[in-house]
Amino acid sequence: MGRGSGTFERLLDKATSQLLLETDWESILQICDLIRQGDTQAKYAVNSIKKKVNDKNPHVALYALEVMESVVKNCGQTVHDEVANKQTMEELKELLKRQVEVNVRNKILYLIQAWAHAFRNEPKYKVVQDTYQIMKVEGHVFPEFKESDAMFAAERAPDWVDAEECHRCRVQFGVVTRKHHCRACGQIFCGKCSSKYSTIPKFGIEKEVRVCEPCYEQLNKKAEGKASSTTELPPEYLTSPLSQQSQLPPKRDETALQEEEELQLALALSQSEAEEKERMRQKTTYTAHPKAEPTPLASSAPPAGSLYSSPVNSSAPLAEDIDPELARYLNRNYWEKKQEEARKSPTPSAPVPLTEPAAQPGEGHTAPNSMAEAPLPETDSQPITPCSGPFSEYQNGESEESHEQFLKALQNAVSTFVNRMKSNHMRGRSITNDSAVLSLFQSINTMHPQLLELLNQLDERRLYYEGLQDKLAQIRDARGALSALREEHREKLRRAAEEAERQRQIQLAQKLEIMRQKKQEYLEVQRQLAIQRLQEQEKERQMRLEQQKQTVQMRAQMPAFPLPYAQLQAMPTAGGVLYQPSGPTSFPATFSPAGSVEGSPMHGVYMSQPAPATGPYPSMPGTTADPSMVSAYMYPTGAPGAQAAPQAQAGPTTSPAYSSYQPTPTPGYQSVASQAPQSLPAISQPPQTSNIGYMGSQPMSMGYQPYNMQNLMTALPGQDASLPAQQPYIPGQQPLYQQMAPSTGPPQQQPPVAQPAPTQGPPAQGSEAQLISFD
């Protein structure tokens, strides 16, 4: 909506009223003017007209179509964009289908045909041409078309141009200097270059809008040309014989010149009398009220009705004193002295050329000088304070209307005075006997000091405002300098901030570099510590290796024990069954090097004093034990009635089964079958995952080899027990777990172990000991 939406709605309702008998062209033209001058937006106007077109009343629809036709023809491109589109064309087609009124249908067809012809060269309005062709194909009969109906001559206001400087004076826009657009040309101007207001009839703008100086001159030039043609003389005067007469004034003879001189003398006489009266009045006023203001104009000027009155009695005494006064005014030295005194007086006076037009009565050339010089001496007696009175009154709230009234009264008095004198001159009357001329002269003479005061006030005001302009210019320069200083200060602050930021970045970079160096040093120290720890660990490992080597050398130098496993004994259970120890057993006063296995020759080297052998087998005297040979124990055989444990109670399936047999007697060993049960030394072996080959019951040679380092290293358990190559299997060897039957209590059996049957050698008979070897 626009600012004139209410007016537009009212005019649209009036133009489309169902009570109309004919088209209301006045309202339609006003609607067009509202749209053209921008008071109503084109989109809003077209939508409102569409609503009227779709009204059920055919009269309203017909008048709305008339309004739409006029708007399209007169309002330019903005309305064309709203009407010549697909939506509007579809709405008109739908209205044509459902409308039964013939006049409305014909009007719709007429408009579509006219718009299609008018917009035939506009590509963006091609939808109108397409709609027209489609409707022709559909069989609609269009009315007779005249090309004059499609003539659109609508000028619209140009689009506004945006810029940062004035189009005329090139002043940059800012906070104080604002942008203004000319409604006639669309350019952008400052306030000084676009201070004029004018109507633009060619754009339909009937109200005064802002225009630039060139457009204002162009528009007003046309208006003045039209006005001059209208203010010419009427044709009746031109055809009359009066116009054929010469308009030049008649030549004056000596008599006329003499009368004019007498008139000037009479004016001077009346002026002197008026000055004298004014002087006396001011003296009485100043003595009573020293600071009183001068009397207003109404008291000094006679009423308008008395200007043309001719009181004979008042003019008679003035005529009697003509001769002495006339002699005084003819004295040139007197007036020259008055002029010199007026020049020396401090009171400013009006310039002579300004007073000449008011006092000049006619075409005389000599008398105006004396008339202009007459009021000058009288200004000497006037004080300076009254001169500033009107100006102070004006500053205290006196409006300009009083000055306008004063000037109008003075102008009327002067014009009346001049006309009266001309009339007297034309009739040949003497002006000295005309009381109206004298009264007018007196009133004009009274107004003259006030006119001088007004001129002084205007001069003072001009000086005052010039001073203000100078101060404004100084303020403007100061603001410019201040703005420059502020900009320079901001630039300095920005540079300082940038420098501080750069220094901060440099410091941060230095700190980061120092921290990186410290980190590298810390990592280097950590690496050195780690290397040192590794070296210490390596030294400890070397020391342990040296200790192991020394231990091995000491073992190699020491004699071998006859029974290396003498301290490893297993206590028999109550049933007399011997169990193999399930794990290594620690004994006091022993030394076990790292990596040694319990049961090896290295294990238990530094044992305390060996306990005496409790077994029934004495050690071999005077011989050196072979490290590859392990002392054999003779296990007593069990009772004859003892049987092997059932297979259900067997241990791991990989272990050899128990087999009860009679060991064959071996030379050099005694049978202990008849001895009482006693604790036998248990044989501690390292855990093995494979079957261990035991020595069979065949006789073996008991020759011992010397105890050397090579045999000791071969006897160490450092090799993997799971390798079968290191566990040689001796053919004919019979593994033997002896079942022992104690003398007291029922016979018990050892846990049976799965054992393959012997492959070589017949089983031995009798209760004999068996030699068992452990590698």
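Cβ coordinates are placed from backbone N, Cα and C, and glycine is handled just like the others.
According to Swiss-Prot, the Zn(2+) 1 binding site annotation covers Cys166, Cys169, Cys190, Cys193. According to its DSSP assignment, Cys166 (Zn(2+) 1 binding site) is coil. Cβ neighbour count for Cys166 (Zn(2+) 1 binding site): 22 (other Cβ atoms within 10 Å of its Cβ, all protein chains included).
Annotation for Cys182 (Zn(2+) 2 binding site): same-chain Cβ neighbours under 8 Å, separated by at least 6 residues, are Ile188, Phe189, Ser194, Arg210, Val211, Cys212, Cys215. Among the features that Swiss-Prot reports, Zn(2+) 2 binding site is placed at Cys182, Cys185, Cys212, Cys215, with the record citing sequence analysis.
Residues annotated as domain 'VHS' in Swiss-Prot: 15-143.
Mean per-residue pLDDT, taken over the domain 'UIM' (258-277), amounts to 80. Summarising the annotation, Swiss-Prot assigns domain 'UIM' to 258-277 and lists sequence analysis as the type of evidence.
Swiss-Prot documents Arg183 to Ala as a published mutagenesis change and attaches the note 100-fold loss of affinity for PIP3 and accumulation in the cytosol. Residue density at Arg183 (mutagenesis position): 24 other Cβ atoms are found within 10 A of its Cβ, drawing on all protein chains shown.
Quoting Swiss-Prot on the mutagenesis of Cys215 to Ser: Accumulation in proteinaceous aggregates devoid of membranes and no interaction with PI3P. Cβ neighbours within 10 Å of Cys215 (mutagenesis position), excluding its own Cβ and spanning all shown chains: 21.
Leu269 (mutagenesis position): 21 other CB atoms within 10 A of its CB, across all protein chains. In three-state terms derived from DSSP, Leu269 (mutagenesis position) belongs to a helical segment. While the structure shown retains the original residue, Swiss-Prot records the mutagenesis experiment Leu269 to Ala with this note: Loss of protein phosphorylation at Y-329 and Y-334; when associated with A-270.
What Swiss-Prot says about the mutagenesis result for Ser270 to Glu is this: No interaction with ubiquitin. Ser270 (mutagenesis position) has a Cβ environment of 22 other Cβ atoms inside 10 Å.
What Swiss-Prot notes for the published mutagenesis of Ser270 to Ala is this: Loss of protein phosphorylation at Y-329 and Y-334; when associated with A-269.
Among the sequence features in Swiss-Prot, the mutagenesis site Tyr329 to Phe is noted as follows: No change in the phosphorylation level. Loss of protein phosphorylation; when associated with F-334.
Under DSSP, Tyr334 (mutagenesis position) is assigned to a helix (H, G or I) in the three-state scheme. Annotation of the mutagenesis experiment Tyr334 to Phe in Swiss-Prot: No change in the phosphorylation level. Loss of protein phosphorylation; when associated with F-329.
When each of the binding-site residues Cys169, Cys185, Cys193 is scored by how many other Cβ atoms sit within 10 Å of its Cβ, Cys169 comes out lowest. Using DSSP to sort the residues of the domain 'VHS' (15-143) gives these counts of helix, strand and coil: 95 helix, 0 strand, 34 coil. It is Cys212 that, of the binding-site residues Cys190, Cys212, has its Cβ surrounded by the most other Cβ atoms within 10 Å. The Zn(2+) 1 site is set by Cys166, Cys169, Cys190, Cys193; from the centre of their CB atoms, other residues of the chain with a CB within 8 Å are Glu165, His167, Arg168, Arg170, Val171, Phe189, Gly191, Lys192, Ser194. Between the C-alpha atoms of Leu269 (mutagenesis position) and Cys185 (Zn(2+) 2 binding site), the distance comes to 62 Å. Note on proximity: of the binding-site residues Cys169, Cys185, Cys193, the one nearest Ser270 (mutagenesis position) is Cys193, by Cα distance.
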